[in-house]
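S.K.: Below is the structure I would like to discuss, written out as structure tokens.
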Amino acid sequence: MGRAPCCDKTKVKRGPWSPEEDSKLRDYIEKYGNGGNWISFPLKAGLRRCGKSCRLRWLNYLRPNIKHGDFSEEEDRIIFSLFAAIGSRWSIIAAHLPGRTDNDIKNYWNTKLRKKLLSSSSDSSSSAMASPYLNPISQDVKRPTSPTTIPSSSYNPYAENPNQYPTKSLISSINGFEAGDKQIISYINPNYPQDLYLSDSNNNTSNANGFLLNHNMCDQYKNHTSFSSDVNGIRSEIMMKQEEIMMMMMIDHHIDQRTKGYNGEFTQGYYNYYNGHGDLKQMISGTGTNSNINMGGSGSSSSSISNLAENKSSGSLLLEYKCLPYFYS
């Protein structure tokens, strides 16, 4: 057997209370009290309401000692502190806030305070993660071992030391963890889109088998193809050189287009490096021969590049001169 209903649900009014109903309830209690029996109270007060609804309306809204209006910052602080200590025991929390009801505090928590707390926690976490990277040289702090993202920062070691070429190990040492290709590019330039990640023929998107491109890098790409592919699962020599060159070209903080040859043309220095002659620093600094190689069109000679592709890797796709990045447009 269950508890008998306090009233006939079909004969009572539901929904928000009207000002007239509030006035009737308040006037009757001020004159006669509730009589200790809320079940018979609605009939005596002339209300078509359930006895439970009358009781809650009085206790939570109409009592003369109830505070209405916005919560103060001090009340917010008390609620935060008590919630952290005892959880959602609203009646106990209400005992520490004179004039506030447990129902009022619960509703305030669910509608405003919880969102405020989550927002504050999120901002604090972001600040805590970013603070060690604001000045990596001057601050002696322990950096996280495996953060999910590389925080952006105004500090850039490449701009301060143009002779220090960017490498994975360099960026990893700055940030205190092993960085992948995508993370390195995001760290160098957060504006690079993340949706143009070209991988090898096996669609392996690991940081060893692909490279992230900016839409602005290859405006003249007609079909997005992989820079190179693996041969029997082993990265080819030309693939590693392509990635190394592209990494150097992505770091444009200390590169002068007019003297370094980064104007979208395939220079003799690039060709020599692909062909196994010269080193990368010589190619980047422009100390070697910088004459342009004609890659096509009238009077063009593409045999040197064709021979290079055959000699280096039959499965590799060479980077054509049309697709070199235009950083300085």
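Glycine residues also receive a Cβ, built from the backbone N, Cα and C atoms like all the rest.
Okay, so Swiss-Prot annotates it like this:
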DOMAIN    9-62  domain 'HTH myb-type 1'
DOMAIN    63-117  domain 'HTH myb-type 2'
VARIANT   Lys142 to Arg  In strain: cv. Ag-0
VARIANT   Arg143 to Lys  In strain: cv. Br-0 and cv. Cal-0
VARIANT   Leu170 to Phe  In strain: cv. Cvi-0 and cv. Cvi-1
VARIANT   Ile245 to Val  In strain: cv. Cvi-0 and cv. Cvi-1
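In terms of burial and nearby residues, how do these features look in this structure?
M.R.: Secondary structure by DSSP for the domain 'HTH myb-type 1' (9-62): 31 helix, 0 strand, 23 coil.
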S.K.: By DSSP, what is the split of the domain 'HTH myb-type 2' (63-117) into helix, strand and coil residues?
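M.R.: Tallying H, G and I as helix, E and B as strand, the rest coil: 36 helix, 0 strand, 19 coil.
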